[in-house]
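S.K.: Take this structure, written in structure tokens, and hold onto it; I'll ask about it next.
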Amino acid sequence: MTIAAAPARQTDRSATGFNPAYVTTAKAVSVPVQVPPATVVSEGLGKDALISWFRGEFAAANAIIDAMCSHLRIAEEAVSGSEYEAVFAAIHRRRLNWIPVLQMQKYHSIAEVAIELQKVAAKKAEDLKQKKTEEEAEEDLKEVVATEEEEVKKECFNGEKVTENDVNGDVEDVEDDSPTSDITDSGSHQDVHQTVVADTAHQIICHSHEDCDARSCEIKPIKGFQAKEQVKGHTVNVVKGLKLYEELLKEDEISKLLDFVAELREAGINGKLAGESFILFNKQIKGNKRELIQLGVPIFGHVKADENSNDTNNSVNIEPIPPLLESVIDHFVTWRLIPEYKRPNGCVINFFEEGEYSQPFLKPPHLEQPISTLVLSESTMAYGRILSSDNEGNFRGPLTLSLKQGSLLVMRGNSADMARHVMCPSQNKRVSITFFRIRPDTYHNHSQPNSPRNDGVMTMWQPYQMTPTPFLNGYDHSIDMMPKLGVLRPPMVMMAPPPVQPMILPSPNVMGTGGGTGVFLPWASVNSSRKHVKHLPPRAQKKRLLPLPPAASSSPAGGSTSEPVITVG
């Protein structure tokens, strides 16, 4: 009997037959997708994220405002001077209450705005340079035309004389001593023209601008000076940022400057300089006599006799910076030793005889960085936060520099803010020129009629009541004065602080009585209730404090005092 084969099961792995229906069925099977449950965000977390975003955008907007103000400042200084200073001051006052919110706040980059501002500034600088070139070309053309007209006039005058002689038939040499003579007038004009040309030649420090431009590639600074001192418990290099450029000027340029400052000194001694341009003090003190000439914006000045005078013109009157020294500043800017936006607006010429020395100088707050000193003679200068000296003015400090003739010292950073510098005595005569920039808001008179007058100048003739000023870059530069031990005391220069805008404080009754940290957010209410801190004692939590001790018997009856009274029997 034949046994029929049973049909193979679909699960039999030994089956050799191919069943496409099975494959199709296997492919058609779908796997369900599991959807994760929706994340629920709390309302408080959403508000915190939104406030964080607002703060970041707020900080970015503040950075954009800073970039725009810097752009306007650079643009206006290159064109027409300070016109937006009042606007900048108003913006700064308006943003004072932003500081607690924006302190250490991170924000997205504003590099795109900064790059566009740089492009605009570069284009404006190029246009301004092209405009100056065109103006110089027009001036040169006018000078050429004027010279040709003068020559034509001279030829016409000579022709008229010859014609008159030919008509009369007599040729005679006539000496005309009349002051209205054409020949005399033309000769005097020629002399004046030659004098003007000579004066113009003396107004430029160099003979060839091409040579000066090529010299910029050869100028290499000497830097990396070290003078370690203790500042608030930390070892700090107090001369960081000091750069020295040796033999910056040539011998003929130094000779021209020496002759020029000698003429200025003679004019100052004879009283021919305006106002307080020439200053002579300590005349009877041997070795410490000082002669100096200040030009441009004043840094020293006398105290006026009438302090209560309402005369608005009662200001320090000095000579402007002469063209020759302006040419020196132009070369420093061209050689990129001083940035254009920090161009000096004042300078002081110091004269030292044999054995004379200066008092240590520390940058006052109303002077900007950098400060540059050009020495026209071989000199020795000492640097340091603390300087020691003997009775003959031999100063010793952490750093002593022997400077060659024509060297330039550029002081930035710690070397300008922390370190004092002094000119040491020497056996030869010395001349130095210090270039500086005074902040515009310190020498513009914005004071009220009844407020004390402040010109932003350093007063050397009468002490004033010292007022606390903020430390520069977070350090305290006050030093105990111990002259008997040989440690140098600070220079006896009374410094007028920069004008401070008045701050309006609310009444004590309006301010909240609760405790606080002093940082108030804009959306916080002043009179909001506050829970007591748990770690305070129960008496303080219930606001029951101990009564104050009674006042001393020496105080008047019915009166109170905020300070304890000590009675000595």
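All residue numbers here begin at 1 and follow the chain in the order shown.
Glycine too: its Cβ is placed from the backbone N, Cα and C atoms.
Original residues only: the substitutions mentioned are not part of this model.
Sharing the features that Swiss-Prot gives for it:
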type	residues	note
MUTAGEN	HIS366 to Ala	Loss of catalytic activity; when associated with A-368
BINDING	HIS366, GLU368, HIS421	Fe cation binding site
MUTAGEN	GLU368 to Ala	Loss of catalytic activity; when associated with A-366
BINDING	ARG430	2-oxoglutarate binding site
S.K.: Going by DSSP, is HIS366 (mutagenesis position) part of a helix, a strand, or coil?
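M.R.: In the DSSP reduction, HIS366 (mutagenesis position) maps to coil.
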S.K.: Within 10 Å of each Cβ, count the other Cβ atoms, then let me know which of the recorded positions HIS366, HIS421, ARG430 comes out lowest.
M.R.: HIS366
S.K.: Are there residues of the same chain, six or more positions away from GLU368 (mutagenesis position), whose CB falls under 8 angstroms from its CB, and which are they?
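M.R.: The list for GLU368 (mutagenesis position) reads LYS342, PHE436, ARG437, ILE438, ARG439, given in order along the sequence.
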S.K.: At the Cα level, what's the spacing in Å between HIS421 (Fe cation binding site) and ARG430 (2-oxoglutarate binding site), rounded?
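M.R.: So the Cα of ARG430 (2-oxoglutarate binding site) lies 16 Å away from that of HIS421 (Fe cation binding site).
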S.K.: Which whole-number value in Å describes the distance between the Cα atoms of the residue listed as '2-oxoglutarate binding site' and HIS366 (mutagenesis position)?
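M.R.: So the Cα of HIS366 (mutagenesis position) lies 27 Å away from that of the residue listed as '2-oxoglutarate binding site'.
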